[in-house]
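Engineer: Got a structure here, written out as structure tokens. Questions coming.
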Amino acid sequence: MMAGCGEIDHSINMLPTNRKANESCSNTAPSLTVPECAICLQTCVHPVSLPCKHVFCYLCVKGASWLGKRCALCRQEIPEDFLDKPTLLSPEELKAASRGNGEYAWYYEGRNGWWQYDERTSRELEDAFSKGKKNTEMLIAGFLYVADLENMVQYRRNEHGRRRKIKRDIIDIPKKGVAGLRLDCDANTVNLARESSADGADSVSAQSGASVQPLVSSVRPLTSVDGQLTSPATPSPDASTSLEDSFAHLQLSGDNTAERSHRGEGEEDHESPSSGRVPAPDTSIEETESDASSDSEDVSAVVAQHSLTQQRLLVSNANQTVPDRSDRSGTDRSVAGGGTVSVSVRSRRPDGQCTVTEV
């Protein structure tokens, strides 16, 4: 009998702690022990199973997923929607936790409602509150939080700016869920985008539309010249005209220095309108259409006197060391009655031939 009693006592000690001693062995099935979390190294609170079959606390998986979407043991990827649709080992345990074991429970503020703390955190808060502490620290999802029991707020220890209200209230108030796990299975609420809050809050982040800012173009805008859009690389018509005038002016100046004796040509003395300079009136070189026609009638006289004019030019150039431009410009010295003139004028005909006439 003594041995039998010893065996009976030994079998009772081998039973799980949650099994009553007066329960019959034949009427109960062997129960599974609560697994331990490999992240927090404690007994799992609301254990969830990953696709790789590893089991962790729900909040531990949530905190680890922010650092990397992989299992903490085998490094297998965690599905994107796992936190919204976790695989609970015991859904009944979640409902039992929401009902609570006492009269009061602790809650933290969420969007459009309150969340109930998990059992472990609720015990820590209740213990600090009963002892009259002003604040206490909580480890939630790998982050240290400070619960200010005077102002009834919580915040991260290294980030005091973001605060969340907390409260101690009766267990039967309406709530959204426990520790980020929803009690309802509404598909519309499950798929809401939630912020990365370690305590399981579901504050919906403001989903603003993708704003596309216009890129600052490195190309200069098109400029308008006389109502026409021109590119900065494309020269304007005025610029091309001024360039042509500049080249013409350079060519004329080169011709003037090379052949000072040919300054009698009419077109070389005309200034471009764009140069902005008003030339002195020179009637001897201003050539009109009537002058050109009268010169064509006197072709024979011009040819006869061509040799005489060249001799006179040579004599005048030899006598003058510094030729006067005003004297050589062919100033009009016409004499009434067909008088002779000592200065000859060289004009350009419309056909491009140069003729020398005496006035």
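Placed from the backbone N, Cα and C atoms, the Cβ positions cover glycine too.
Residues as originally present; substitutions not included.
Straight from Swiss-Prot, here's the annotation block:
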| type | residues | note |
| --- | --- | --- |
| BINDING | Y108, R111, W115, Y145, Q154, R164, K176 | glycoprotein binding site |
| DOMAIN | 92-168 | domain 'WWE' |
| MUTAGEN | H54 to A | Partially suppression of WNT3A signaling and stabilization of AXIN1, TNKS and TNKS2 with or without WNT3A induction. No effect on TNKS1-binding |
| MUTAGEN | W106 to A | No effect on Wnt signaling pathway |
| MUTAGEN | Y108 to A | Loss of iso-ADP-ribose-binding |
| MUTAGEN | R111 to A | Minor effect on iso-ADP-ribose-binding |
| MUTAGEN | W115 to A | Strong decrease in iso-ADP-ribose-binding affinity |
| MUTAGEN | Y145 to A | Loss of iso-ADP-ribose-binding |
| MUTAGEN | R163 to A | Abolishes the ability to recognize and bind PARsylated proteins |
| MUTAGEN | R164 to A | Loss of iso-ADP-ribose-binding |
Engineer: Measuring Cα to Cα, how many Å separate W115 (mutagenesis position) from Q154 (glycoprotein binding site)?
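Structural biologist: On Cα coordinates alone, these residues lie 13 Å apart.
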Engineer: Which whole-number value in Å describes the distance between the Cα atoms of R164 (mutagenesis position) and H54 (mutagenesis position)?
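Structural biologist: Each residue's Cα considered, R164 (mutagenesis position) and H54 (mutagenesis position) end up 32 Å apart.
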Engineer: Would you measure the largest Cα separation among Y108, R111, W115, Y145, Q154, R164, K176 for the glycoprotein site and round it to whole Å?
Structural biologist: 21
Engineer: Which entry in the list of mutagenesis positions, H54, R111, has its Cβ near the fewest other Cβ atoms, using 10 Å as the limit?
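Structural biologist: Fewest other Cβ atoms within 10 Å, among the mutagenesis positions H54, R111, is found for R111.
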Engineer: Using a 10 Å radius around each Cβ and counting other Cβ atoms from all shown chains, which of the mutagenesis positions W106, W115 yields the largest count?
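Structural biologist: Buried the deepest by this measure is W115.
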Engineer: Is it possible to list how many residues within the domain 'WWE' (92-168) are helical, extended or coil according to DSSP?
Structural biologist: 20 helix, 37 strand, 20 coil
Engineer: Tell me, which mutagenesis positions from H54, W106, R111 are within 10 Å of Q154 (glycoprotein binding site) if we use the C-alpha atoms?
Structural biologist: none
